[in-house]
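Peer 1: Okay, handing you the structure first.
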Amino acid sequence: MNFYKIFVFVALILAISIGQSEAGWLKKLGKRIERIGQHTRDATIQGLGIAQQAANVAATARG
């Protein structure tokens, strides 16, 4: 019975320590994904601006 309690306690300590070390790795991955999303958003906004300018030039050329 005592062995079981000690085993559970050690298992919990290991799970907590492994969980904390994994959080750093997961946080880095999350930041990379967030950065990719920001770059995609910025490129889309820039592309829409260029497309709007092209549409204005085409409309002006038609008269």
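Keep in mind that glycine also has a Cβ here, set from the backbone N, Cα and C atoms.
Although substitutions are noted, the structure shown does not include any of them.
Pulled the feature table from Swiss-Prot, pasting it below:
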type	residues	note
VARIANT	Lys5 to Gln	In strain: B205 and B208
VARIANT	Gln20 to His	In strain: Z10, Z18, Z22 and Z24
VARIANT	Trp25 to Gly	In strain: Z10 and Z22
VARIANT	Leu26 to Arg	In strain: Z24
VARIANT	Leu26 to Trp	In strain: Z10, Z18 and Z22
VARIANT	Lys27 to Arg	In strain: Z10 and Z18
VARIANT	Gln53 to Arg	In strain: B316
VARIANT	Ala54 to Thr	In strain: B202
Peer 1: Specify the nearest of the variant positions Lys5, Gln53, Ala54 to Trp25 (variant position), where nearness means the distance between Cα atoms.
Peer 2: Lys5
Peer 1: Can you tell me how far the Cα of Lys5 (variant position) sits from the Cα of Leu26 (variant position), in Å?
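Peer 2: Each residue's Cα considered, Lys5 (variant position) and Leu26 (variant position) end up 31 Å apart.
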Peer 1: Cα of Leu26 (variant position) to Cα of Gln53 (variant position): how many Å, rounded?
Peer 2: 41
